[in-house]
Amino acid sequence: MLRQATKAPIQKYLQRTQLLRRSTPRIYTIVQCKRSICSFNARPRVANKLLSDIKTNALNEVAISTCALKSSYGLPNFKRTYVQMRMDPNQQPEKPALEQFGTNLTKLARDGKLDPVIGRDEEIARAIQILSRRTKNNPCLIGRAGVGKTALIDGLAQRIVAGEVPDSLKDKDLVALDLGSLIAGAKYRGEFEERLKKVLEEIDKANGKVIVFIDEVHMLLGLGKTDGSMDASNILKPKLARGLRCISATTLDEFKIIEKDPALSRRFQPILLNEPSVSDTISILRGLKERYEVHHGVRITDTALVSAAVLSNRYITDRFLPDKAIDLVDEACAVLRLQHESKPDEIQKLDRAIMKIQIELESLKKETDPVSVERREALEKDLEMKNDELNRLTKIWDAERAEIESIKNAKANLEQARIELEKCQREGDYTKASELRYSRIPDLEKKVALSEKSKDGDKVNLLHDSVTSDDISKVVAKMTGIPTETVMKGDKDRLLYMENSLKERVVGQDEAIAAISDAVRLQRAGLTSEKRPIASFMFLGPTGTGKTELTKALAEFLFDDESNVIRFDMSEFQEKHTVSRLIGAPPGYVLSESGGQLTEAVRRKPYAVVLFDEFEKAHPDVSKLLLQVLDEGKLTDSLGHHVDFRNTIIVMTSNIGQDILLNDTKLGDDGKIDTATKNKVIEAMKRSYPPEFINRIDDILVFNRLSKKVLRSIVDIRIAEIQDRLAEKRMKIDLTDEAKDWLTDKGYDQLYGARPLNRLIHRQILNSMATFLLKGQIRNGETVRVVVKDTKLVVLPNHEEGEVVEEEAEK
């Protein structure tokens, strides 16, 4: 009776608690559980008896609530068995913090999983000196992204494994700490700090055997910072000052973040890593060559490595060596590898031809007429021949793929044997080392050499297995849009006769066309200066003589699209405050984060024609801004980006000296300007711009005035343009010679050049054509005739207006 009387109140209380749990938020549930546990503490014997009778699922819920209460209210634990019941019996023991949140680089070096590191001997020696200090033994690697900061750490790990370090660093473990995984999944306040302290405790227990590497060390500032807690940097500061060996890495810009905390920055000893030279990069690529050959199953020629270093340094300007050169080699190898995994072009062509024949045979199967039967027999013979050829090429392709795979496996085995040799030498297993050095490795080297020699024989090769300089050039061209490939025969002919292509659009300006053509040929031949733009020109002359049109024609020749000109109308930059729009507004101003119009356009199109139209209308500060562009081929925008102009053609047009050309020139039949007048125009320009600006322009070209003979050629060009527009309607336009002469006479204006002719054609021909098209007097597929009647230019209709109305009524 006493037992039931004692048990009943507690059961009622638990039932009420369950009801409250279902109807109230979680916080009230925790409070009710707390009260229940307090009542258990008041009567321990009754509580123990009650708990022994509760089912397993109830025990589990109490255990969970107990764990939550312990963390929130500091209550003592129940029996450990209750908590353990919730645990998975198959759960693995927790990993050590260093293994969980870090990567052991020395272990990777022992297994041969790190790439070889070439050079950087001085920087590695400096890092070893700092690590050997008693306090503040924390080197900080500072350098641009891609110069090899992380690779230097890999090199240090390899030296530790090889024993090429002082005794104080031998047998040490170099562990790369992952700050991302350290903070990922930290749900409760203080959990991140607890993880970090566990890592530091394990490092302390190692008694100096562990060296920590932290990449992107600027992330320590503010990492894990919440209300009332410390960030990671404040937790690490005491350890860094008392002997914790920590190597860090960051960029020049991000090191400024660390410098804002003097207490943290003084604990690191900076080591500056400069970008390696082109020759050093070539040495690095030669050291990595074998790893990439084994991975991709291809061969890499030495000329490809040299081209990767040279071309990346020349054309990829927003990144740094050796990273960008390694990327070129890697991508070129990947392209070749994908070609190996897909069918060659010859086999694909045969597949398509066989499919076409099979479809045609299927359609002729039921035909019995002699012509169809004869055609079917011819197709069957052709199909048999093509199938035989396909089988032959497929066998060759399969054999070549197997041969390439065999070479790849042999190289992989050779590399693994060399790794085992180094391991045996470190461990003192000289018997196995002798077997590897004098037996297995020479056999594998001989096998690789014989396989490559047989692959280079005179037999037919469907697969190209060597990465050459041409492959590197193609990758550069795809990445940057700059044509760096070897000039093909068709392109050679096109470049040699470039003047003829430009003269199809611009006539009467032979000197300017020749100067631009020479500049483009120099660039494609690889003979331009590496420190300046391809060319810079100032086009002078009266309005309407073809200055802007020649620039558009150049863009069409280079890019097959005249809209590929980066054009700036300098009338928009007349005021001083508008000049900043070219490179971006200063910090604090509107649109200061969007960059400049000029710099952003060239960053996205590094190979382009940049046109500054009507340059004399711009503010004088614009010419000062272009001094560095014309001389050094680069410009820095408001965001600090260094924009490369070395692959651009700079063209400035101006009407300076127009009055001299109109008044002082004796115009001949060809419209050419004499030397004395040209000198006067150039002198007028020199008075308008400072000498340092004039001296940086490659060539000042004075455009000839348009004579009537030249204007007659322009009439033909404009009529051809109209014909191109009418091609969609299957229409043609036909002008008599008399009509063309009429346009030449009426459209000629010594002051305004060719623009009056354009307006005349628009007014006299296009307006009438538009009216007749709408009325149906000229229809699609017909020829538009233009003649001269009674000294007037007339477009002749092909149908009467009334006839069109009747047809429309019938419809």
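Note: Cβ is positioned from N, Cα and C throughout, glycine not excepted.
Mapped onto three states, the DSSP output places K149 (mutagenesis position) in helix. Just so you know, the Cβ of K149 (mutagenesis position) picks up 23 other Cβ atoms within 10 Å once every protein chain is counted. According to Swiss-Prot, the ATP 1 binding site annotation covers G143, R144, A145, G146, V147, G148, K149, T150.
Swiss-Prot lists G541, P542, T543, G544, T545, G546, K547, T548 with the feature ATP 2 binding site. If you take the C-beta of G544 (ATP 2 binding site) and look for same-chain residues 6 or more apart in sequence within under 8 angstroms, you find L706, D749, Y752, G753, A754, R755, P756.
According to Swiss-Prot, the mutagenesis experiment K149 to T carries the following note: Abolishes ATPase activity.
The Cβ of K547 (mutagenesis position) lies under 8 Å from the Cβ of F539, G541, T653, F703, each of which sits 6+ residues away along the same chain. For the published mutagenesis K547 to T, Swiss-Prot gives the following note: Impairs oligomerization. Reduces ATPase activity by 92%.
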Chain-mates of G143, R144, A145, G146, V147, G148, K149, T150 with C-beta within 8 Å of site centroid, ATP 1: A151, T251, L273, F320, D323
Shell list (ATP 2; ref centroid = CB of G541, P542, T543, G544, T545, G546, K547, T548; cutoff 8 A): F539, E549, T653, N655, F703, G753, A754
Closest of P542, G546, T548 to T150 (ATP 1 binding site), Cα positions, binding-site residues only: T548
Among T150, T543, T545, T548, which are binding-site residues, the residue with the most C-beta atoms within 10 angstroms of its C-beta: T545
Packing count at G146 (ATP 1 binding site) (other Cβ atoms within 10 Å of its Cβ): 19
Spatial neighbours, same chain, of G143 (ATP 1 binding site) - Cβ under 8 Å, 6+ residues apart: K149, T251, L252, L272, L273, N274, E275
Conformational class of T543 (ATP 2 binding site) under the three-state DSSP mapping: coil
All-chain count of other Cβ atoms within 10 Å of R144 (ATP 1 binding site): 17
Top Cα neighbour of G146 (ATP 1 binding site) in the set of binding-site residues P542, G546, T548: T548
